[in-house]
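Step one of this worksheet: look at the structure below.
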Amino acid sequence: MEVYNDDTEMRSPETQPIKETALEVYNDTAEIRSPETQPIEETALEVYNDTEMVSPETQPIKRRKKKSMVWEHFTIEAVEPNCRRAFCKGCNQSFAYSNGNKVAGTSHLKRHIFKGTCPALIHTHDNDNNPLMSTPYTPKTDTPRRRYRSQNNASPYVAFNQDKCRQEIAKMIIMHDYPLHMVQHPGFVSFVQSIQPHFDAVSFNNVQGDCVATYLAEKQNVMKSLEGIPGRFCLTLDFWTSKLTLGYVFITAHYIDSDWKIQKKLLNVLMESYPEADEALSLAVANCVSEWGLEGKLFNVTFNHPASNSAVENIRPQLCIKNPGILDGQLVIGNCVARTFGSLAKDVLEKGKDVIKNIRDSVKHVKTSESHEERFTELKEQLQVPSEKVLSLDDQTQWNTTYMMLVAASELKEVFSCLDTADPDYKKPPSAEDWRHVEALCTFLKPLFEAVSTLQSTGNPSAVTFFHEVWKTQSDLSRAIAGEDPFVTGIAKTMQEKVDKYWRDCSLVLAMAVVMDPRFKMKLVEFSFSKIFGEDAGKNIKTVDDGIHELFTEYMALPSPQNTTSEGGKADGLSDFDTYIMETTGQNLKSELDQYLDETLLPRVQEFDVLDWWKQNKLKYPTLSKMARDILSIPVSAAAFDYVFDMEPREMDEYKTSLRPETVEALICAREWLLESNASSSAAAQNASATIKSEA
């Protein structure tokens, strides 16, 4: 006997002898029953197709109930004598079923349903509500064989879903910053139609609505994640310009989560029609606070670019009126450290612009001609110059590229000095004076470059990171001003004015962050201020000490489970015990802050995690740890890490300025959130994989 796949015929057992044992082969299950467990007549071999049972004898056929799920969608009708066909209940299309003794299988019927070719099923069923779609379809092999099919290795068919496809297109456009009009591009339409002819093309308005819907859904997730944040929020304001004189304010929240990890989240991108107005930024902050429910939760605001005094003063009331406990709005940083150091670098480059042009022209001569570069390389090898630096032209909108060009050229100055002998086209090598000035420029730019590079390497650097950088820069400038080189002195004086202003505006914030680091506390403040202010150091140290104690007093006054009183006015019934301690020890009980400041400094280990230390000591310092959490969340930079070396404010592209302000905000914010979500998922998957490997 031969048993064929569903698409083949079944031959009568009369043409082939059959053993006395009974064998039943069931389609789709391949169940073999033992003769001991079920007595069967000698010639009783029954082969069950998905449709019926065929007996080897001429006796009346005993029909068996059809088991295949396809019969929920098909009916059998006789079209001619000894010829029956299967008709689809949805589209009424007919398929071969039986012709005489030949019985077709059900594979072609399954394909009609599973492959989604039935017009009646295309738009009315999906994988979740159609039970048939959840049954996987396995293509047949060319070689006839008994079917012992495994359901685990089959790939389930997913029905076409127009709404799901539109959601994915919206996410694609958002994540990859594609233009909304791409859905109407002929190439895109043709591509999609070739993949899924049933997909209905979407218009610009449709995809714009889909993108906004995606943004709103993601916004709900962000809002939910922010509800459980135990501390306060710090806001950074990044201002973008446009060719249409419109301004765009990017507002990002910085905070420390319940696991004591510093986080940030883009909240708003607000268009300002009159960005030069002093109240523009304060209105943007007010809208953000109201929209995200941050009343009473603000701690600090940091500006990306220098703000006018009036603009800063307009922000302060929003911090102190509805946000008690933040020193009457003193914790406002009018200019972030990235822009401050960028402005200093710009001053350096401006002072040396003539020298830099000579160096740039020399580098351009080498890099814009293969023959010139070959001669330069050959000369370098002949002179045995050990430098591994590679020459490159600078991007004048990124000051770090100019610095790296100067460093590379300075190390290769010996080659440039002799290049005119090997390359007759090279006419104007820099002079010895030029090279001396280049070295001076690099001396000023190097500490700025290293400090700003920290913003890229650490992701969310705290104020502790830059306290040392700022006061060290100020000390270096003071020494440079006292020098005798007029070129160096002139640069140092120009830089000194900006550093002094930044220090006046931000020294309190930076110093308070240092105090919250158990490796430094007030000791580093005292040491650095003595270097910077000299005789006036004591007054400035007292300002920081008074500020940190005043802030702690305000935190002690805030309602919390630790210090709430009962109806009788008593905290915990141990006031008499406190009196006893004061009488027996002869001194008042120390506050958490004073106890913390009096303890010995921790060793300065390189991998120290200050947030983790406070997490471990929050029970010892219940109130002080809350204050430390908020102080250490203050960002010193409002610039995105990709743009910390920009010389000018970012500019919104013309395409986005042509869109509605709400659409611009939806596209930019949703992109940020989706990318963060994908990055978190990838990191979690990698951690899980690493854990499995380590356990194995």
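Heads up, the Cβ atoms here are built off N, Cα and C, so glycines get one too.
At each noted site, the model still has the original residue.
Bear in mind that the values here come from a model prediction, so they are computed numbers and not experimental data.
Recorded in Swiss-Prot as a mutagenesis result, VAL70 to Ala carries the remark: Loss of DNA-binding capacity. Under the DSSP three-state reduction, VAL70 (mutagenesis position) is assigned to helix.
When other Cβ atoms within 10 Å of the Cβ of HIS73 (mutagenesis position) are tallied across all protein chains shown, the result is 20. A mutagenesis experiment is reported in Swiss-Prot for this position, HIS73 to Ala, and the note states: Loss of DNA-binding capacity.
Among the mutagenesis results in Swiss-Prot, CYS88 to Ala has the note: Loss of DNA-binding capacity. The residue drawn here is the original one. The Cβ of CYS88 (mutagenesis position) has 20 other Cβ atoms within 10 Å, all protein chains considered.
Annotation source Swiss-Prot lists Zn(2+) binding site at CYS88, CYS91, HIS112, HIS125, citing sequence analysis.
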Could you check which of the recorded positions CYS88, CYS91, HIS112 is the closest Cα neighbour of HIS73 (mutagenesis position)? CYS88
Cβ-Cβ under 8 Å from HIS112 (Zn(2+) binding site), same chain, 6 or more residues apart: which ones? CYS88, GLN93, PHE95, CYS118
Taking only the CA atoms, the spacing between CYS91 (Zn(2+) binding site) and VAL70 (mutagenesis position), expressed in whole angstrom, is 14
Give the residue from the recorded positions VAL70, CYS91 that has the most other Cβ atoms within 10 Å of its Cβ, counting over every protein chain displayed. VAL70
Look up CYS88 (mutagenesis position) in the DSSP assignment and reduce it to helix, strand or coil. strand
